[in-house]
Amino acid sequence: MATYKVKVATGTDFFSGTLDSISLTIVGTQGESHKQRLNHFGRDFATGAVDDYTVQCQQDLGELIIIRLHKEPHSFLAKDPWYCNYVQICAPDCRVYHFPAYQWMDGYETLALREATGKITADDTLPILLEHRQEEIRAKKDFYHWRVFVPGLPNYVDIPSYHPPPRRCRNPNRPEWDGYIPGFPILINIKATRFLNSNLRFSFVKTASFFYRLGPMALAFKLRGLVDRKRSWKRLKDIKNIFPATKSVVSEYVAEHWTEDSFFGYQYLNGINPGLIRRCTQIPDKFPVTDEMVAPFLGEGTCLQAELERGNIYLADYRILDGIPTVELNGQQQHHCAPMCLLHFGPDGNMMPIAIQLSQTPGPDCPIFLPNDSEWDWLLAKTWVRYAEFYSHEAVAHLLESHLIGEAFCLALLRNLPMCHPLYKLLIPHTRYNVQINSIGRALLLNKGGLSARAMSLGLEGFAQVMVRGLSELTYKSLCIPNDFVERGVQDLPGYYFRDDSLAVWYAMERYVTEIITYYYPNDAAVEGDPELQCWVQEIFKECLLGRESSGFPTCLRTIPELIEYVTMVMYTCSARHAAVNSGQLEYTSWMPNFPSSMRNPPMQTKGLTTLQTYMDTLPDVKTTCIVLLVLWTLCREPDDRRPLGHFPDIHFVEEGPRRSIEAFRQNLNQISHNIRQRNKCLTLPYYYLDPVLIENSISI
């Protein structure tokens, strides 16, 4: 007789335990055990429990390679889902085998788990292991399907349990509730939350935290009448009362300094859309700025051409917004423009706007606004640029380049890499909750009753069109942060804390990824010969980039350096990139004139006519303002059940080498966090959005 000591760990989230019957089959290189029920006196498989069992076998099974967990009915009790963390088995020779699960078993089913050692296809020689990894991929591809979201955008998850089961009620003609309460500011897709596959949706704690925070705030907005007022704001200072209890050093600074040119320019470097600005070496023909116009703002002893040659002129071009139609909001037609803004980096270290044009087409009805124009002309011109920032940020930098692309990375990973693959183990922590938050996001933003339709001047179709244009211009190099800074010509720009912090995090990730990949891939041939890896890369190119060759995305990877860069890009996109554009949203937008989602008057065609009243009448009305800010408030408040970058409580790697690499990664991140906090002590306006302590492992909000 051979005795195997078994530990079974149940998840710690609420309702992770089960009352169903759980049995175990152990498979080794020398045989297979009988199915044996795991049962002892008292409660089995309670939430958070680690249960110990003894399994007797007729013979030694040799090296353990696979186990099967069988979930079956228990007596007359109803079906009860179970979340299994892992199974650990101590063999008769005292060798301990680890079998990671970290997934739900909802129904009566059998789950086969491999021993935790990471292996690429070439490492598997036993037919049973090759068959297992092939069957796992087949099952995932049968379950997870691609679905077209909007033509021209990355495809997304379409799984059977996304849709609710058939309705069972006496009156089939009664309309179903769509998750929207008339009069309230937002729509929540309850179905997407409730019926999403268990392994993709929020934990109970995160779900409860999300709705517990959102519900009372939405109710407060309703009771205060903020979402029913379709009129203009009477006074600018009234905007501060929207969130009287939600203040920070940054939000207070924004409200006090939003009119200053230096702060306007600062936001291009360290605001919530810091990846747009480019060094300008030649003034575009469509933006006919002359030396005579801007000479007073460049300082003595220089001129526009000299500053261009020195690399001190920068351009923010919102051409991606050109020609998109607007909609009516609250009975009033909204207006739109695609501005260009020229900036100068001066010897005092300030990035200053020196010229703004509110169109991509110059002409007599499109004046170039300058800092020495009237106070309200210049302020309104800057506000139009900030309006364009809203769409550049929300549609492209935030929703497209982090959420939607991250979801495509996630789905391709689930469909093409088995759990034993080292890249699956490396990247699965960075996919946590991405599908769930995107399901909610599609209901909040991209829905006929959502934010884009009810509070954005471009409406649902226009907002989607901006994203489609964004994807058509997206390149592989732009997602690889070091290349992006060089390509935009900002690699040596002083005071660019976003660049400094993002590079620090990128290189820490790159070092970690390098150690993991070189542990499992001995040479370039192993990379090129890994069919699962190549299918993953090809599917991302096809379903995320829609097969667009001009994107520069690889369709295959042939060398270890190529694989390292690619995996680092995926990891960064699904964590730090999102943190940089998401975490500061409320701080920079709670003062609405700094980030308006709509404009109620057309862009100025003549100078000298703007007044305080016309400025107020151009800004979004009270209702539109509050709908947008409520949604952004929700997106900036990470619900409970957080996992900061480098925090990997789920044990996927068991080998000593990768475990050391994980610990070294954590230490590097801790040092980066320390450096950021020390630097911020000397700054009037701290930049902390890329502090690793504040970065989530995944896109989970």
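Glycine is no exception: its Cβ is also placed from the backbone N, Cα and C atoms.
Original residues only: the substitutions mentioned are not part of this model.
The average pLDDT computed for the domain 'PLAT' (2-119) is 95. Per Swiss-Prot, domain 'PLAT' is recorded for 2-119, and the stated evidence type is sequence analysis.
DSSP gives A9 (variant position) a strand state. Annotation of the natural variant A9 to V in Swiss-Prot: In strain: C57BL/6 X SJL; the original residue is retained in the structure shown.
The domain 'Lipoxygenase' feature in Swiss-Prot is assigned to 120-701.
DSSP assigns M351 (variant position) to a strand. Taking a C-beta cut-off of under 8 angstroms and a sequence separation of 6 or more, M351 (variant position) has the following same-chain neighbours: S262, G265, Y266, Y268, L269, Y314, L343, H344, F345, G495. For the natural variant M351 to V, Swiss-Prot gives this note: In strain: C57BL/6 X SJL. The structure shown keeps the original residue.
Under its natural variant annotations, Swiss-Prot gives T361 to I the following note: In strain: C57BL/6 X SJL. The DSSP secondary structure for T361 (variant position) is coil.
Around F390 (mutagenesis position), taking its Cβ as the centre, 22 other Cβ atoms fall within 10 Å, counting all chains. Following the DSSP three-state reduction, the secondary structure of F390 (mutagenesis position) is helix. For F390 to W, Swiss-Prot lists a mutagenesis experiment annotated as follows: Loss of enzymatic activity.
For the mutagenesis of F390 to A, Swiss-Prot gives this note: Reduced enzymatic activity and altered stereoselectivity of the oxygenation reaction. The structure shown keeps the original residue.
Following the DSSP three-state reduction, the secondary structure of H398 (Fe cation binding site) is helix. Listed in sequence order, H578, V581, N582, Q585 are the same-chain residues at least 6 apart in sequence whose CB falls under 8 Å from the CB of H398 (Fe cation binding site). Swiss-Prot lists H398, H403, H578, N582, I701 with the feature Fe cation binding site, giving sequence analysis as the kind of evidence.
The mutagenesis experiment G441 to A is recorded by Swiss-Prot, whose note states: Reduced enzymatic activity and changed stereoselectivity of the oxygenation reaction. Long-range Cβ proximity for G441 (mutagenesis position), meaning a same-chain Cβ under 8 A and a gap of 6 or more residues, is found for L399, H403. According to its DSSP assignment, G441 (mutagenesis position) is helical.
For the mutagenesis result G441 to V, the note given in Swiss-Prot is Loss of enzymatic activity.
A455 (mutagenesis position) falls within a helix when secondary structure is assigned with DSSP. The Cβ neighbour count for A455 (mutagenesis position), using a 10 Å radius over every protein chain in view, is 27. Under the heading of mutagenesis, Swiss-Prot lists A455 to I or W and annotates it as follows: Reduced enzymatic activity and altered stereoselectivity of the oxygenation reaction.
The Cβ of V631 (mutagenesis position) has 24 other Cβ atoms within 10 Å, all protein chains considered. What Swiss-Prot says about the mutagenesis result for V631 to A or G is this: Increased enzymatic activity and changed stereoselectivity of the oxygenation reaction to produce (11R)-HPETE preferentially instead of (12R)-HPETE.
Secondary structure at I701 (Fe cation binding site), taken from DSSP and collapsed to helix, strand or coil, is coil.
Note: the CA-CA distance between A455 (mutagenesis position) and F390 (mutagenesis position) rounds to 12 Å. Report note: the Fe cation site is defined by H398, H403, H578, N582, I701, and the residues of the same chain whose CB lies within 8 Å of the CB centroid of those residues, excluding them, are L399, S402, I437, A579, V581, L635, I699.
In terms of C-alpha distance, the listed recorded positions A9, T361, F390, I701 place I701 closest to V631 (mutagenesis position). Within 10 Å of the C-beta of T361 (variant position) we count 10 further C-beta atoms, all protein chains included. Within the domain 'PLAT' (2-119), the DSSP-based counts of helix, strand and coil residues read 0 helix, 63 strand, 55 coil. Of the candidate recorded positions, T361, F390, I701, the one lying closest to A9 (variant position) when CA atoms are compared is I701.
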